[in-house]
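Marked as alpha-D-glucosamine 6-phosphate binding site by Swiss-Prot on the basis of experimental evidence: F89, T90, R133, V134, R135, E145, S165, I166, Y167, E222, Y228. Here Swiss-Prot flags F89, T90, R133, V134, R135, E145, S165, I166, Y167, E222, Y228 as N-acetyl-D-glucosamine 6-phosphate binding site. Positions annotated as domain 'HTH gntR-type' by Swiss-Prot, on the basis of sequence analysis: 9-77. As a published mutagenesis entry, I209 to L appears in Swiss-Prot alongside the note: No or little effects on GlcNAc6P binding. Under its mutagenesis annotations, Swiss-Prot gives I209 to E the following note: Abolishes GlcNAc6P binding. Swiss-Prot gives this note for the published mutagenesis E222 to D: No or little effects on GlcNAc6P binding. Mutagenesis annotation in Swiss-Prot: A224 to R, described as Abolishes GlcNAc6P binding; the structure shown retains the original residue.
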Amino acid sequence: MNINKQSPIPIYYQIMEQLKTQIKNGELQPDMPLPSEREYAEQFGISRMTVRQALSNLVNEGLLYRLKGRGTFVSKPKMEQALQGLTSFTEDMKSRGMTPGSRLIDYQLIDSTEELAAILGCGHPSSIHKITRVRLANDIPMAIESSHIPFELAGELNESHFQSSIYDHIERYNSIPISRAKQELEPSAATTEEANILGIQKGAPVLLIKRTTYLQNGTAFEHAKSVYRGDRYTFVHYMDRLS
């Protein structure tokens, strides 16, 4: 890297842009360790604080990650998720050539709240499956998913359902295909619990997704809240110009 101390462009920003270029062109590969802050500072004759600012910004953008006591490393490329199509997590990972998996955090059969009953269009009170899982890709935690599904639309559920695609089970159980979903996305920061589960730092960027999914007959069968790692996922929406 070359740093121009006479440039009006801040030094930390020059470091960021050059590291981005090295990551993009493959000079820096995923999981490759970077020199330490001290080494960068000595190499360019700048302060460690300036180096730390550049690296911290790239960590926040998901391009780098830190391991306590070991240093800073290059992140794996983010996976793009198109917002137009409706697929399950299992289907999505398989389409990428990855091995999907799930780890059950909690399961309860609960009584519906008024809010859930209104969203799902079920009676109140009625029995609701509440399933909280960590969704995995090649054994790497990608998201925390908490799903609420009316008992009458799923029947009894067991460990085998939690380890695979619940969407497949829902379609078989009801003999009706899944057709559409309403989805809301908003940025958030990982809580201590979320960070521990996902293997990221507390306060790291995450994507909070709320989704209500419907069968072809218009029946809402699931309301889910998911927390996706911001360093591994990016959501893309393609738009056509209206005539």
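Every residue gets a Cβ built from N, Cα and C, even glycine.
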Cβ distance under 8 Å to F89 (alpha-D-glucosamine 6-phosphate binding site), same chain, sequence separation 6 or more: which residues?
P100, R135, M142, A143, E145, S165
Where's the emptiest Cβ shell within 10 Å among the binding-site residues Y167, Y228?
Y167
Rounded to the nearest angstrom, how far is the Cα of E222 (mutagenesis position) from the Cα of Y167 (alpha-D-glucosamine 6-phosphate binding site)?
9
Using a Cβ cut-off under 8 Å and a sequence separation of 6 or more, which residues in the same chain sit near A224 (mutagenesis position)?
E145, S146, S147, H148, I209, K210, R211, T212, T213
Using DSSP, how many residues of the domain 'HTH gntR-type' (9-77) fall into helix, strand and coil, respectively?
35 helix, 9 strand, 25 coil
DSSP three-state assignment (helix, strand or coil) for A224 (mutagenesis position):
strand
Rounded to the nearest Å, what's the C-alpha distance separating R133 (alpha-D-glucosamine 6-phosphate binding site) and E222 (mutagenesis position)? Just drop the number here, would you?
14
Please list, in sequence order, the residues in the chain of E222 (mutagenesis position) that are at least six apart in sequence and whose C-beta is under 8 Å away from its C-beta.
L120, S147, H148, I149, I166, I170, R211, T212, T213
Which value does the mean pLDDT take for the domain 'HTH gntR-type' (9-77) in this predicted structure?
90
Alpha-D-glucosamine 6-phosphate site span - longest C-alpha distance across F89, T90, R133, V134, R135, E145, S165, I166, Y167, E222, Y228, in Å:
19
Which secondary structure state does DSSP assign to I209 (mutagenesis position), in the simple three-class scheme?
strand
